[in-house]
Structures are given as C-alpha cells and as structure tokens.
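*Asks:* Have a look at this one.
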Amino acid sequence: MVDQATLDKLEAGFKKLQEASDCKSLLKKHLTKDVFDSIKNKKTGMGATLLDVIQSGVENLDSGVGIYAPDAESYRTFGPLFDPIIDDYHGGFKLTDKHPPKEWGDINTLVDLDPGGQFIISTRVRCGRSLQGYPFNPCLTAEQYKEMEEKVSSTLSSMEDELKGTYYPLTGMSKATQQQLIDDHFLFKEGDRFLQTANACRYWPTGRGIFHNDAKTFLVWVNEEDHLRIISMQKGGDLKTVYKRLVTAVDNIESKLPFSHDDRFGFLTFCPTNLGTTMRASVHIQLPKLAKDRKVLEDIASKFNLQVRGTRGEHTESEGGVYDISNKRRLGLTEYQAVREMQDGILEMIKMEKAAA
C-alpha cells in the first residue's frame, strides 16, 4: 500500500489540478476523480507510485502532457491514466491497438530534402532506448547509474568505421572538453523544470555522459531523459544518409544490449510521447514566407502530422527564423512510416514556401 504522506500529497495535487482553470495538460483532462481513486493506492514492483507519475504535471501547470513513467511497469499499473493520455497524444491508440514490430523499411526510397541547400540547415534523426531490467530516472540509484554507464560506454567503445568515437563522462569533465561540447551544441544540461520535478535529475552528473564519433555526425546521450538517446545528424537535408547511419548504429547497439520493449507499446521510454518507434526525425529549416505567423506555420505542419518547435527544441523560440520541424507520431506506425511522414511533409512545405507570394 501507499503510505499516508504520499496519499496526502496525491490528494493535494489532485485538488490543485482541479482548481487550475487555465491548465490545459492532458494530465488534467484525463485524471478524473474515478481514475484517480482507482489508482492512487497502487505501487509498482520497483516502488513507484502515482505521485512519481504526476508530480511534474502538478508542479508545472503549463505542461502539455504532464506525466512520466517511473518504470516500465507503470504503463500497466497506472494504465487507467496512461492509456487515455497515450490515445489522445498519439492521435488514436485504442486499448486494443498494438504497435507494429520494428521495421526500418527501404532506405533507398528516402531522399535529400533540399539538394539546393536553400531551406534546410541540418537534419537529425534520433531514437530513445531503455535498458532492460532497470527502472527509469526517478527510481534509479547512484549505483545503477554507474553500472549502466559502464555497460553502455564499453559497448560504444567497440563501434567501428564511421561510428568509431569517444565517450565523455560528465563526471570530472574538464572545462575545455565541456566548452567544446557546448560549442558543438552536444552537451545536455541538467534537466529543465519539467524533468527536475519528475525527479529525473537525481545524483547528477553520476552516470551521465556523451559519446560522439570523430565526424560529429553520430551521438549518444547516456542517462539524460532516457537511458539512451541515439542521434544521427549532419548539415544539409540528406535524410537518407542520416537515417541509414542511425539504423546501423541502433542495430549494432541492440545486438549487445537488450532494450526494454513491450508487445503493445513498442520500445519503452520515460515520457509517453516517445513510445513505440521513439523516433524523432527533424530538420532545422527556414521558411520565411510560411513562418510570417508561427500559428499559420503550426497549422500547416499539423496537416502533415508534423510538429514545430523553436530553434533549440521544446519550450524555446525561433532564432533567426529557424524552426525545428519533426514528425509528431511515434506510436502505432513503423520507423519507416515515421521518417516518411517527416520526409513527405517537409517536401510539401518546401513546395508551398516556393509557391507563396
């Protein structure tokens, strides 16, 4: 059973959400009294409670979603809350739906999105992975962080050819290395307030680190928001090359480290928005005519299931007219379909930009 102190915090949090009339999060929308009462006393095998799930959304009433999964089991234990939120966010994922098996597809059908180099500054494809047998951030101990870092860094040190590189632990990092990684926009900072309040930043910087290849086109973040964020990126719009590099890397890592996978939700992640393929294919792009009004840009993008963010990602503004545009759907479709959705949408948006007066 859940202890009284936690229950009191849960009741107070529920009341706060109910009274926050300007809160538009999916948490507030779907955490009804019935749902709340049905799961407030539950606990996972690793000790996670509903408070671990909702505390970030209770603290940050401006959250879009407002919940995180403290461990893999939470998706089932707190299903009455996760299920409707996942269905809502991913544009329809019913209780009977299942995420399809991994399918990278025919890489040769992908193209360079902007061969003339007029619009796209860079292209990036990333996916998140969790290591089997470990909980997610809020439930990890300092020892587990170290153990995971050891497993991952030794796996990455065996990367070959284009993927060969160096692992830089955040613990004890020299100022010079730190500055270089900041200049390259590679260094992740301790989490923002959404992650902080989800308890995703405990024992920082223990167990956290960054691996990148010599060409700086392949990158792995270790124990940031997810256990692993595997990233392929480069300047320009050559999506085919970027995607192919990611596929090679993920398959390579997966052959050595078992990932946390669920028959219904696909690959499991800390945030329910990333479930399934966990894949986010994005471009940094300038579309000055379409972007005269960000709202218009967002409306156009959403027609293609694309999402617009500021230059430096979520919760940021555009700098110099550069936007980050990516696929929104990650669940209920294959990796190939997700990357195709981004490709086809961006090609259409470039066409519209060229045609605009």
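Glycine residues also receive a Cβ, built from the backbone N, Cα and C atoms like all the rest.
Original residues only.
Pulled these features from Swiss-Prot for this protein:
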type: BINDING; residues: Gly64, Val65, Gly66, Ile67, Tyr68, Glu225, Cys271, Glu314; note: substrate binding site
type: BINDING; residues: 122-126, His185, Arg229, 280-284, 309-314; note: ATP binding site
type: DOMAIN; residues: 9-91; note: domain 'Phosphagen kinase N-terminal'
type: DOMAIN; residues: 119-356; note: domain 'Phosphagen kinase C-terminal'
type: MUTAGEN; residues: Glu225 to Ala; note: Reduces catalytic activity by 99.9%
type: MUTAGEN; residues: Glu225 to Asp or Gln; note: Reduces catalytic activity by 99.7%
type: MUTAGEN; residues: Arg312 to Gly; note: Reduces catalytic activity by 20%; when associated with V-314; D-315; A-317 and V-319
type: MUTAGEN; residues: Glu314 to Val; note: Reduces catalytic activity by 20%; when associated with G-312; D-315; A-317 and V-319
type: MUTAGEN; residues: Glu314 to Gln; note: Reduces catalytic activity by 99.7%. Reduces catalytic activity by 99.8%; when associated with Q-225
type: MUTAGEN; residues: Glu314 to Asp; note: Reduces catalytic activity by 98.3%
type: MUTAGEN; residues: His315 to Asp; note: Reduces catalytic activity by 20%; when associated with G-312; V-314; A-317 and V-319
type: MUTAGEN; residues: Glu317 to Ala; note: Reduces catalytic activity by 20%; when associated with G-312; V-314; D-315 and V-319
type: MUTAGEN; residues: Glu319 to Val; note: Reduces catalytic activity by 20%; when associated with G-312; V-314; D-315 and A-317
*Asks:* Within 10 Å of Arg312 (mutagenesis position), Cα to Cα, which of the recorded positions Gly64, Val65, Tyr68, Ser122, Glu225 are there?
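*Replies:* For Arg312 (mutagenesis position), the recorded positions whose Cα atoms are within 10 Å come to none.
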*Asks:* For the domain 'Phosphagen kinase N-terminal' (9-91), give the DSSP counts of helix residues, strand residues and coil residues.
*Replies:* 48 helix, 2 strand, 33 coil
*Asks:* Would you mind pulling the DSSP three-state label for Arg312 (mutagenesis position)?
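*Replies:* Assignment for Arg312 (mutagenesis position) reads coil.
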*Asks:* In sequence order, what residues of the same chain, 6+ apart, have a Cβ less than 8 Å from the Cβ of Val65 (substrate binding site)?
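*Replies:* When sequence neighbours closer than 6 are ignored, Val65 (substrate binding site) has Ser25, Leu26, Leu27, Gly57, Ile85, Tyr89, Cys271, Pro272, Thr273 within Cβ distance under 8 Å.
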*Asks:* Between the recorded positions Gly64, Ile67, Tyr68, Glu314, Glu317, which lies closest to Val125 (ATP binding site), Cα to Cα?
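*Replies:* Considering only the listed recorded positions, the nearest one is Glu314.
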*Asks:* Over the domain 'Phosphagen kinase C-terminal' (119-356), work out the mean pLDDT and round it to an integer.
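*Replies:* Summarising the domain 'Phosphagen kinase C-terminal' (119-356) by its mean pLDDT gives 94.
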*Asks:* Considering Cα atoms only, can you say which of Ser282, Glu314, Glu317 is the nearest neighbour of Ile67 (substrate binding site) among these recorded positions?
*Replies:* Glu314
*Asks:* If we check Cα distances from Arg309 (ATP binding site), which of the recorded positions Gly66, Tyr68, Glu225, Glu319 wins as closest?
*Replies:* Glu319
